[in-house]
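Novice: Sharing a structure, written as structure tokens. Questions coming.
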Amino acid sequence: MQRVTITLDDDLLETLDSLSQRRGYNNRSEAIRDILRSALAQEATQQHGTQGFAVLSYVYEHEKRDLASRIVSTQHHHHDLSVATLHVHINHDDCLEIAVLKGDMGDVQHFADDVIAQRGVRHGHLQCLPKED
């Protein structure tokens, strides 16, 4: 492990310290390492051809005109990416779905965009993790 010195603005250092405390880091180095890993993983998952895993979560209105069938159709068109799907009834009108995906990150992003763009889908979020060799 290498020791490095960095210079931060006072406001940025204050934000780092606050983040470190909220997340329970023992020191700034641990926080900075995690932030850097997260940034590198995000960049890696945005490159077409990168293999990885992802979690797609979204809320949708199940009574919205043909929305459930459109989502299922989209899932079937991308069946090769799907590892598992969890379906939760939030209330009478809304459902939460969480899909675990695996494959080319470009294809995963395309699938997520197709689902999230459907009218009636809300709170769509894709969390990607590059596959580590």
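Any Cβ shown, glycine's included, is placed from N, Cα and C.
Just the original residues are modelled here, none of the noted substitutions.
Not measured: the values here are computed from a predicted model.
So Swiss-Prot lists these for the protein:
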- ARG3 to Ala: Loss of DNA-binding (MUTAGEN)
- HIS76, HIS87, HIS89, CYS95: Ni(2+) binding site (BINDING)
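Help me picture where these features are in the structure shown.
Specialist: In the three-state DSSP reading, ARG3 (mutagenesis position) counts as coil. Long-range neighbours of ARG3 (mutagenesis position) (same chain, six or more residues apart, CB within less than 8 Å of its CB): none.
Secondary structure from DSSP puts HIS89 (Ni(2+) binding site) in a beta strand.
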